[in-house]
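For reference, the structure is listed below as structure tokens.
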Amino acid sequence: MLEEHYYSRKTCGSGGGLSVQRTGYPQTDPPVFKAVNSFERAPLIVGDHVHSLPYWSRKITLECTPYPFTLRWEGGVHKDGIPDKVPHPSCDPGSELVSYTHSREVDCERFIGPVPSSFTDPKVTSAQWKFLEDMADMKALADLNKSLVNLPMLYKERRETLKMVGNRLGGLVRVAHAAQDRDLKRYFKARRKDRRKVAEEVANGHLELIFGWLPLIGELEGAIEYAELPDLDFIRCHGLHTLVLQSTPWDNSVDVRSYPNWERAAGTRITGSVRTRGVVESRASVRTALRFNLETSLAGDARRLGFEPISTTYDMIPLSFVVGWFSNFDKYVRTLAPLIGVTFETGSRNRRTTCELVGSTRFYPRTVSPPSGWFARWKDFPDGSLSEVSGLRRTDIRSVLSTLPDPDVRFHADVGLFEISAGISLLAQRYLKPLQRLLKRKSFFYGRT
């Protein structure tokens, strides 16, 4: 693999605006923060989502975005201790000391430390790839069912768009003819010496009318472009499933005895520490994309009104959605409907492994040590400088599907915040019964004495 090793740095201004990335930074010193940025692909890189070709690609990036701050300390020396050839600032003639203020800009990029060992390509077993492929295939097949149900709505929307364009154009024509007839009669009714003034008013009125039409003209232009689209002759569907493999914390601390070039400030030495914290997360995912040709304008009479009997019956079962929290059976039900009016053309399956690094670095100053005979003290003691670190290792391998994948039921736990909230609300409705227990009101029946 061809990899270029260099510093990848982003410098941001004080306003937080445009960021500039510099590459090819000279490596005069041994690199502490070693950034890798490479991208390569296989010879076959063509993929137009219609005739998918197999390809693989790899991308590695590691960047640091520093937000520097300024250290300020105050130092001084007795007048007698200053050599004659050393210039010093002007001071009060009656003072015994010469004081000055030094400031240095701090950048944490140099002390970020080595890249964590966990920032590598994740290892995925064959069983995990098989699980991801089955889940992605099932989602793609279920997405096909949804597309077929929504197909009549697309045709209806196109017909309504054409009707809207005709009505708007007819209204514009009627308004233009009415304005033309009204202004023409007004011009001939005016006296000859006033016709020039009337013509100017008519011209200004027409300009106002035209400028008032500009938003409407733009709307009609977009509607006409939509109506001119080619006829729908295919349907695309896709499914994606992701699996988090590992999440490793990253904690690195480096002691700084003296920042580079700070010794120039009259031999003053600054000590501190740099600490980097972050998380390295590894993920694996599979994306299945399928393309079907449409043989009829409407794929099946049952879907003419946006209705599919098998999926609708399953959705009418109480709490049927809970099954989708622990398996893909809800997607499997939607694949049982027969494929009427469509034929499978091509498809692809993309395997992706991702290792993402996110962290931040702070510099904490400790002491400022002046040379012998001098004194120094902090003037502004900052709380630390922040630098953001981000890294990404991503590998893609795509293969072609010549046959339609078969649905396979898999069990998995896919419970997030949304599912937990829904479960709590279901328990509250079942056991708390707020309308009866909170209000404690008995049911009222007519005829009761």
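Each position is counted from 1, following the chain as shown.
The backbone N, Cα and C atoms fix where each Cβ goes, and this holds for glycine too.
Per Swiss-Prot, these features apply:
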VARIANT   Arg349 to Gln  Associated with poor plaque morphology
VARIANT   Ser360 to Cys  Associated with defect in the steps after adsorption
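Just so you know, the Cβ of Arg349 (variant position) picks up 23 other Cβ atoms within 10 Å once every protein chain is counted. A gap of 36 Å separates the Cα atoms of Arg349 (variant position) and Ser360 (variant position). The 10 Å shell around the Cβ of Ser360 (variant position) contains 17 further Cβ atoms across the protein chains shown.
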